[in-house]
Amino acid sequence: MSSIRFLCQRCHQALKLSGSSESRSLPAAPAPTSGQAEPGDTREPGVTTREVTDAEEQQDGASSRSPPGDGSVSKGHANIFTLLGELGAMHMLSSIQKAAGDIFDIVSGQAVVDHPLCEECTDSLLEQLDIQLALTEADSQNYQRCLETGELATSEDEAAALRAELRDLELEEARLVQELEDVDRNNARAAADLQAAQAEAAELDQQERQHYRDYSALKRQQLELLDQLGNVENQLQYARVQRDRLKEINCFTATFEIWVEGPLGVINNFRLGRLPTVRVGWNEINTAWGQAALLLLTLANTIGLQFQRYRLIPCGNHSYLKSLTDDRTELPLFCYGGQDVFLNNKYDRAMVAFLDCMQQFKEEAEKGELGLSLPYGIQVETGLMEDVGGRGECYSIRTHLNTQELWTKALKFMLINFKWSLIWVASRYQK
């Protein structure tokens, strides 16, 4: 005999079924399609397809899910049952096939299984159904009483008021729909304006960044120009200081320095003259004559004087004078020394010609109220320098028939006259 075990889905307690329930719970073999039993079918006459149908109807609400393993009762699944028993050996092949098919449907979730509840769970289920039935009957009675008393009926005035209110609500709805459409249009227009504003803002941001870049470049150029301006201002200030300093400097006295060193006259650190006790080289004397020639020519050019009879050509230690009447005549203002120095008539003629040019400058500078007044006189015909302010002695500038001391003294007087001439020209013509 088959053995089937069931558990209560709610309390998970084992159920003990009666014989009739157990026989009805056995899976029935499928009925033949022709309505007749197959040969060898040993099914009992009392088992019909109706019983199978009843068994299927009892499976409504059942679930194929397994009950919880801890044995607790789930309130949400109080009416759900699962077949957990195992089917014993069946004597009929059709019953075995039906059982295998049902098991496959249960496992695949395509069929549900139902089995009876225990007595306590059944009582609990009936109590819940009674409560729901009582609530439903109470609602039904309330509706019935309202219908009888006319509480749900409305008068004509109330219906008219409701219709008027409905029309007002419809008008309000139409107005709100129109407002909604206006709002939508405004939103669309605002969205377009926003998009345009965002595009304009992006363009303005780009322009701002470009302006900042341009500003940075201009600021850098400004700083560079400020640095250059500072440098130029410093250079200008330095130039002004130098200009002011140069204004205080006399170009004549700065270019030609003349002083007396004992019995010798000195021009630009070159001694003009020689003594037996002071041996001055002829190269130094020649250079001193070149400086004196340059000074006399500069003074003449300053006052606009053109020399007559001679043209002064300063060439350092080889300066000379050239006759204006005879181009072949050159009078050297230099000498190479030797025993016949004081017998050199050409050298003496050059020095006398130099005194002639100096006398021409003196005569031109003496003109006017602020004329030049030299401390020593010049006698061109005899080639003498006269001590006008002293004892009136004269000293020859020639070397012929003269001593070194007297010749050197005449040269010193000549340089002193040049110093006075420098001061006069600087005070009158220096701007």
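Glycine is no exception: its Cβ is also placed from the backbone N, Cα and C atoms.
Annotated features, as they stand in Swiss-Prot:
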- Ile80 to Ser: Abolishes interaction with GPRASP1/GASP1 and ability to degrade G-protein coupled receptor. Does not affect function in autophagy (MUTAGEN)
- Glu173 to Leu: Decreases homodimerization. Decreases interaction with ATG14 (MUTAGEN)
- Asn187 to Leu: Increases strongly homodimerization. Decreases interaction with ATG14 (MUTAGEN)
- Ala190 to Leu: Decreases interaction with ATG14. Increases slightly homodimerization; when associated with L-215 (MUTAGEN)
- Ala197 to Leu: Decreases interaction with ATG14. Probably strongly increases homodimerization; when associated with L-208 (MUTAGEN)
- Glu208 to Leu: Decreases interaction with ATG14. Probably strongly increases homodimerization; when associated with L-197 (MUTAGEN)
- His211 to Leu: Increases homodimerization. Decreases interaction with ATG14 (MUTAGEN)
- Tyr215 to Leu: Decreases interaction with ATG14. Increases slightly homodimerization; when associated with L-190 (MUTAGEN)
- Gln222 to Leu: Decreases homodimerization. Decreases interaction with ATG14 (MUTAGEN)
- Arg243 to Leu: Decreases homodimerization. Decreases interaction with ATG14 (MUTAGEN)
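Everything Swiss-Prot records as a feature, shown here on the structure.
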residue : record               : DSSP class
Glu173  : mutagenesis position : helix
Asn187  : mutagenesis position : helix
Ala197  : mutagenesis position : helix
Glu208  : mutagenesis position : helix
Tyr215  : mutagenesis position : helix
Gln222  : mutagenesis position : helix
Arg243  : mutagenesis position : helix
Protein Cβ atoms within 10 Å of Glu208 (mutagenesis position), excluding its own:
11
For His211 (mutagenesis position) and Glu173 (mutagenesis position), what Cα-Cα distance in Å is obtained after rounding to a whole number?
54
Distance between Ala197 (mutagenesis position) and Ala190 (mutagenesis position) at the Cα atoms, whole Å?
10
Reported as an integer number of Å, what is the Cα distance between Gln222 (mutagenesis position) and Asn187 (mutagenesis position)?
50
List only the single closest residue to Glu173 (mutagenesis position), chosen from the mutagenesis positions Asn187, Tyr215, Arg243 by CA-CA distance.
Asn187
Distance [Cα-Cα, Å, rounded] between Asn187 (mutagenesis position) and Glu208 (mutagenesis position):
30
Whole-number Å only: compute the distance from the Cα of Arg243 (mutagenesis position) to the Cα of Tyr215 (mutagenesis position).
40
Between Tyr215 (mutagenesis position) and Glu208 (mutagenesis position), the C-alpha gap once rounded to whole angstrom:
10
Hey, what's the Cβ neighbour count for Asn187 (mutagenesis position) at 10 Å?
11
Quick one: pull the CA-CA distance for Ala190 (mutagenesis position) versus Glu208 (mutagenesis position), whole Å only.
25
I'd like the Cβ neighbour count for Ala197 (mutagenesis position), meaning other Cβ atoms within 10 Å of its Cβ, all protein chains included.
12
